[in-house]
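Beneath this line is the structure, given in structure tokens, with notes to follow.
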Amino acid sequence: MGERGEVYSEKLFTESERTYFFNVKENRKGDYFLNIVESKRSPSGDFERHSIFVYEENINEFESNLLKAIAVIKQKVSTGSVGSSARHNKGYGEYGERSKLDDSRFDKKSHLSGGRFKKKDY
């Protein structure tokens with residue numbers, strides 16, 4: 001069956017109080033997957049975690065698209081076309097939490113009538 005469980009793990013500590021974990025794991029069937037986790041401290045002192053899983057069958061496409069996205073960021077930074085983080089974080093508070101946006105002009109009944117969309121309270 002192999003090594004089952006965690007095969008590889010790397011932590012990345014940042015100055016913005018975020019920690020990223022890059023984990024390679026093996027499931028019960030012997031398949032490998034990548035688990036990327038972001039952990040950050042919330043204003044209340046708790047930790048908020050966000051996680052994505054990338055499975056073996058998608059790893060090549062994921063790598064290709066991730067490298068393209070990173071190249072765009074690097075190109076934008078090198079040409080100085082990246083603005084202040086405040087502009088890019090619309091709808092987020094000082095600590096990265098979602099802030100309630102003004103939806104007073106939004107017709108909730110017509111948008112929600114299909115039942116597919118639900119109002120989120122942040």
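Just so it is clear, glycine is given a Cβ too, placed from its N, Cα and C backbone atoms.
Original residues fill every noted site, and no substitution is shown.
Quoted from Swiss-Prot, the note on the mutagenesis of Gln75 to Ala is: 50-fold decrease in RNA binding, loss of dsDNA binding, wild-type ssDNA binding. DSSP gives Gln75 (mutagenesis position) a helix state. Sequence-distant neighbours of Gln75 (mutagenesis position): no residue of the same chain at least 6 apart has a C-beta under 8 Å from its C-beta.
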